[in-house]
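Visitor: Just dropping this structure here.
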Amino acid sequence: MLSQAILLWLFGSIHISSQFFLESPSNLSTIAGESITFRCSAEKSPEPIVYSQWKSNTGSLLGYHQEGILPGHQGRFSYIKQNAEELHLKITHVNLDDDGEYECQMLHPEEGPIRAKSFLNIIVPPQLVYFSNYQPNSIIAVKENTPLNITCVVPNVKPEPEVLWYMDGKVMSRDVKQASTPHLNKTFTVYTSLVVQSDRNDHGKVITCEAFQKETDIRITTNTTLDVLFPPSDPTVEILRNPSALRSGDNVTIACSVTGGNPPPDVFWYHENKRLQSHSTLDTRSKEIKNIYSFIASQNDNMAEYECRANNSRTGNPKRKAMKLEVNYPPASVELFGESNIRYGSSANIQCKSLPSNPASQITWIINGRSVPTPTQREFVVENGIVSSSNVSVHSNELSVEAHQINVECMATNPEGSSAKQHVIKIIAPPKAPIITGLEDRKFFEGDIVNVTCEAQGGNPLAELSWYRGSEKHLVKGRKKMKWSQVKKKLVMSLLCLCEVVIMNFFRFSKNVFYFFRFTLFIECGVNGAHNEVAGFSSYSTLALRVDRTMNTQRLKCEATNAALDEPLIESQYLSVYYPPRRVLIRPADSGDQRLLVGKSARLVCGTLSSNPAAHISWQFSRATDDNKVHLGDVSLNETTRDNGFNVENVLSFTPTEEYDGTVVHCIANHPEWKHSVNTSFPLNVMYPPKMLVNDPVTVVMSEGDSFKENLTVRGNPAISLWQWRKNGVPFDHTIGRVFARGAVLSGKQLLSTDAGVYTLTATNSVGSTNITIKLAVEYSARITSISTPVIAATGDTVLLECEADGEPSKANMIHWYKNGEILAAQHRGHKKAILRLNATEQQSGEYTCKADNGIGVPAEGQTFLLVNSAPRVLPVARYAKTAGILGGVAKARCKVYAVPTVEFVWEKDEQLIKKNSSKYSIVNTQIDYSTYESTLWIKNIVPDDYTKKVKCIARNSFGTDHLSIPIIPPTHPDEPFNLTMTNSTLNTISVAWEPRFDGGSDQIFEVKYRRQNDDLIHLVNTTHTNLRLSGLATANTYFFQIRSINARGFASSWTSPVIFATLNEDGVNVAMIRNEKLKLTTWIPYILIFIVLFMLLNVVICCFVCNRTKKRKLREKTEMARTAINGGDVRQVQMYGTMMGNDGMSRRDIDDRPEMSEDEHSVRTMIEVSPNGYMQPIEPMLYESTGLLEYDYQTRSYMGSSQGTRSMTYANVPYPEPPQPSYHSNWNSLQRQSNNNTSPQHHLSTFINPNMGVRAGPINYAQLDGDLV
């Protein structure tokens, strides 16, 4: 620490002295990213320099180090040192952070501390030049003579470069300004602006900004192009190929030229301020744009103005140049005005006017083919030309008139052409008086068509004929042309005629007002249908007239007129028309009250409007009881109408009843002179109070839970305005309980007993009201309302069990007591209570059921118990008979007991009391019902010794004791279920149930197998329950069912015997019962045949057996004789040892010459296995899970014995002589071990010991021990 402090003090007192440096560090400049080396060395000295180091640009000392990379600075700083007098600093990949002053410091032995400074300048060359507001190489649009300010930016450079401006390669120094902005990293951003005042000559020139850095000699540039906008020149217009004068029909071409403009201008022709369809062309050399438009000159182009417009975005308002055309054309036509008809001796003024022309037209006149001097002519200038006009007067008495007319012709002419037109003036004269034909018969029926002709002779022009009818003038239109004054007159007449029709309809009941209008309005109405024609010098008008009632007693008039008459010539005839009324009306006589009330006298009026002659009126009611009876009524009115017809009214009086409501009354108007009668109908609307269509009261009986809807059908007129419902006298609105009232409909949904009652409906209308009553009775099944609680009694006590029930209807003896399904005699108190009197005995103890049935729904049931004190009794439960568990596992033993009162359980093993809840045992007691109890013993950590002992369940109470011994066995197969029964069947389902047995020591499932009769397809279904419902079965089919149990260890019981169940047929009958009746006889036939065959075979077997036994007896006697002779008269003894399990079905002991079996043959506890060494050893198969014993090598032998062979025999492989071969071989392969999930019975094993031959296994037959000795 002290040496470091001294070193710092020495270096702190360093003074600058370059005379002692052999190589002093120099200033350096370099581009960022390159490497530099500061060199520093001192002069040689006898004593080496003790210390040397560098100080960085940040003022920090880099430290005393040997040659190599210095710590920090990203490994870019390093010392270079060849000897003690030098220390060079190398920096790689320099950056702006390295810019600054560096100092070399040394400690000289003679001079002391010395130092030398140098500077490192980092150069950043320009990388980018850009315009601040424009993209590089872009085009800048600027208006002519408008200043443009452009700024050029050079970012992040060091040192600042020189920025130059160029326009098309020429340096621009005027209006240039430059500024810079320093940054924290010691770089600069340089800004240079240029102001340009451009004109159209600068268009398209390139402006360049260049940045030049002298230190690096780097130049970078960016460019932009000027787009100078300026307007075009004024347009010039001309007519190409200009003729001396334009004429209508000439092809005219006009051109408009414009020079310059940026952007190029749009040049178009306009006429009447509408742009014309034309196109422009551009001359690239002269920059001239020309638009040419061609068209055919017409008279409309005379003095027309065509305008050329040039415009671009710089122009603002377009520049315009217009030209007017002068076109010569003839008059298209002339127009003549003046009178067409004059009387002889009068004069007419005619005016002739030409249509526009250029130049003006000259008018000339020709009358009846001769030219006349032209009067003074006038001229008018119009839009496209000049109109000429002239007047002339024509006197009929001064001219020669032919065919009653004068021909006047006018002609207009100019240098381009002429036009003429004629005018005819007629000389008029009056015709003769007209004549009417076709109305000789003056009586007609309405609707008839009458052809009438009017003729007028002579006249010029010929007469115009018109038809009129009535006191008013009804015009029948002709076909000749009418003047405007006549047209207006006709229109007014038509409008007034329409008014007449409206008034007639509106005032048909107000005669005085109608006649007022009749006599104050005089109307002429046109009627279509007249046909006019001319034949020779006469006019004819034919009218096809459809006669109607308005023509009755009216005059039909024909008028002849022409221009020569001031008043028309008239001829007329009168018409008489028969017609019925258009309609007949029925109305109540009292217009103030339109209602008809029941029992009140009523009057109806039937009226006919305008008939000729007067109508005869009769009445009819459309009721079945009237039989179309005709009523005449009373005539109350018979008057004349404006059409000279008759109005008739008839009154019918009657008293209406309810049956009249809706009845239609017919009024019939007829007359012998009419072609048909006219009638009308009137429905009677008879008002009466509401009336029920059902008998009162209405009784509705429903079952609880049902729904009903009762429509009471109330009739009344007018409609019922108020419905009021009450239940048991209490009003309610729409809903009460589950009953709903809507108008006359009373309905209920899922009724309850509380909905029963008397419902009253009051229906009211404006005439009166009525009531009706509905008695709603809700039937419900009987319900147990009270039942005695379970009773515990001693033997001999008298016990009363009471049961009360309610139901609708309540019936006598609807309550009964049952026990085990049998009815018991009881005392009844009324309909709702039954009392059962019992003498308490053990036989009477148990569950008692009270059933209440009133015939509605499902009978109600209630249970109670009579519990008679009794000693415990263990109930036989098949699945509790034994228990099983694996070594080290858990077994569960259960017993179920009946006892009254409460029972106490005790478990024992080997007469030793089992303690509760120890590590070996745990006990759980459960009460199932009032008299049934169950105790469960859990046995844990099973050992082989547990298999040799039983556990005992002891149940006791104050009245006695009972017990059950339960063996513990290894896991085995489950026992097959029993009592497989069908609980229900439908058309396509069968429900079955069964009872399980012992489960083999693990959880069991049940596998149900079924198949349809005459079908080989077998179905298997697994379930953990003791019942099953199968669906999707065929209707009316028989099925075979079997069931077995499979436990969790894979052991399975055998299948139960097949049981037949069946689905129902369409009638709901079980087909299995029907088929069993039919198959009873056919089922027994195969059994009878089998019995006969077996009986015959048995006789044959007995005969063979007797013969064979006789033969063997003789052979045995012969053998014994031989042995006696060889052995000195003694028979060799044979001793028997071992164990056999009896199987009556598989073996049978011989009757003769067999020694008696020892007691070991009856033991079922021990089996003897013969080892390969000949030793016998006991086997405990229950300790293992294997399903069989170890089998040694053996040879199959068959020994002759009884008729039955021995099953599954095993021989030990020992080196002893084999017994002799039998005289015959059995077909049984008795040595094949069968596997049936450990369900086959235990194999037989017998062991016999011969002193000379060793141990032999199998049944003995003395005849085979040594072979045949004879």
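Glycine is treated like the rest: Cβ placed from N, Cα and C.
Per Swiss-Prot, domain 'Ig-like 1' is recorded for 20-120, and the stated evidence type is sequence analysis. According to Swiss-Prot, the domain 'Ig-like 6' annotation covers 581-685. Feature annotation from Swiss-Prot assigns domain 'Ig-like 8' to 872-965; the stated evidence is sequence analysis. Residues or ranges marked as domain 'Fibronectin type-III' by Swiss-Prot on the basis of sequence analysis: 976-1066. Here Swiss-Prot describes Gln53 to Ala as a published mutagenesis experiment; the accompanying note says: Reduced syg-1 binding. Per Swiss-Prot, mutagenesis Leu61 to Ala is noted as: Reduced syg-1 binding. Swiss-Prot lists Gln105 to Ala among its mutagenesis entries, and the accompanying note reads: Loss of syg-1 interaction. For the published mutagenesis Arg115 to Ala, Swiss-Prot gives the following note: Reduced syg-1 binding.
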Visitor: Spatially, and counting Cα to Cα, which of the mutagenesis positions is closest to Gln53 (mutagenesis position)? Options: Leu61, Gln105, Arg115.
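Guide: Minimum Cα distance from Gln53 (mutagenesis position) across Leu61, Gln105, Arg115 lands on Gln105.
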Visitor: What does the structure give for the C-alpha distance between Gln105 (mutagenesis position) and Leu61 (mutagenesis position)? Integer Å is fine.
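Guide: That comes out at 10 Å between the alpha carbons.
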Visitor: Taking the Cβ of Arg115 (mutagenesis position) as centre, how many other Cβ atoms lie within 10 Å?
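Guide: The answer is 20 other Cβ atoms.
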Visitor: Rounded to the nearest angstrom, how far is the Cα of Leu61 (mutagenesis position) from the Cα of Arg115 (mutagenesis position)?
Guide: 13
Visitor: Across the domain 'Ig-like 1' (20-120), what is the average pLDDT of the model, as a whole number?
Guide: 87
Visitor: Which residue counts does DSSP yield for the domain 'Ig-like 6' (581-685) in the helix, strand and coil classes, in that order?
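Guide: Going through the domain 'Ig-like 6' (581-685) residue by residue, I get 3 helix, 55 strand, 47 coil.
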Visitor: For Gln53 (mutagenesis position), just count the other CB atoms lying within 10 A of its CB, please.
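Guide: Its Cβ has 20 other Cβ atoms within 10 Å.
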Visitor: Go through Leu61, Gln105, the listed mutagenesis positions, and name the one with the sparsest Cβ surroundings, counting other Cβ atoms within 10 Å.
Guide: Leu61
Visitor: Through the lens of DSSP with three states only, how would you label Gln53 (mutagenesis position)?
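Guide: DSSP assigns Gln53 (mutagenesis position) to strand.
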Visitor: With helix taken as DSSP H, G or I, strand as E or B and everything else coil, how many residues of the domain 'Ig-like 1' (20-120) land in each class?
Guide: 6 helix, 47 strand, 48 coil
